[in-house]
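Everything on this sheet refers to the single structure shown next.
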Amino acid sequence: MPVVRKIFRRRRGDSESEEDEQDSEEVRLKLEETREVQNLRKRPNGVSAVALLVGEKVQEETTLVDDPFQMKTGGMVDMKKLKERGKDKISEEEDLHLGTSFSAETNRRDEDADMMKYIETELKKRKGIVEHEEQKVKPKNAEDCLYELPENIRVSSAKKTEEMLSNQMLSGIPEVDLGIDAKIKNIISTEDAKARLLAEQQNKKKDSETSFVPTNMAVNYVQHNRFYHEELNAPIRRNKEEPKARPLRVGDTEKPEPERSPPNRKRPANEKATDDYHYEKFKKMNRRY
């Protein structure tokens, strides 16, 4: 009988372990790269120590702005520098960054700028560098006292600035996503509150209805109230005084009454009834009053 050899699989532990190590190294390198990119994108909190050590850079343009025509020091005036001194400012204003535009639109307050300003003013005070404008105090005349306002009339703008700062600080706080569970809870609580409010309103209506007071109280009020309204466009009628009797005198005689025509008397053709005429005249007289 031929001898049958059993075939056994050889272990490939070394090759698989090497592949796993390579994959783990690639993943680790990718993670490190992403972390470095995230760190570069992060905005540094507060004022950096390097910026404080370097201090404020004094540009050459400041000297030109202070004395462009060299009236104090003397010398030749460079007309090229005078013409080109405003170009850099325009280019800087045009290059608006995303952070500055976003903070301006959302009314966000830059705390670092305020901190730097405070540090600069405190350093100037300690070094004794005080601005000349603060030291200059104009002597007051007798007429200047007339233009001064008392303290009770002065409008203080401190309240407005405090409100503005509080709004800016609130807008600078980042929003935190609470998740779907919190939103669902809020929706459920609002629906429960609506149902409770509707139930309370229905109960109030049921309690208010009684057998003595009708439900259509407003309709009854309007129906009965119409009799108390005065007529606005009613014609104003004058009270006609009755004619006073004339006093009798000696020698007065009663006037003879006109002769009454018999009822069956024939009227002439030109004689017409005057009822319509007098009726129209009476209507016109009533319209006047």
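From the backbone N, Cα and C atoms, a Cβ is placed for every residue, glycine too.
Annotation of the published mutagenesis PHE8 to Ala in Swiss-Prot: Decreases binding to SNRNP200; the original residue is retained in the structure shown.
Quoted from Swiss-Prot, the note on the mutagenesis of ARG41 to Ala is: Abolishes binding to SNRNP200. Reduced to three states, the DSSP call for ARG41 (mutagenesis position) is helix. Contacts of ARG41 (mutagenesis position) defined by a Cβ separation under 8 A and a same-chain sequence distance of 6+ are given as none.
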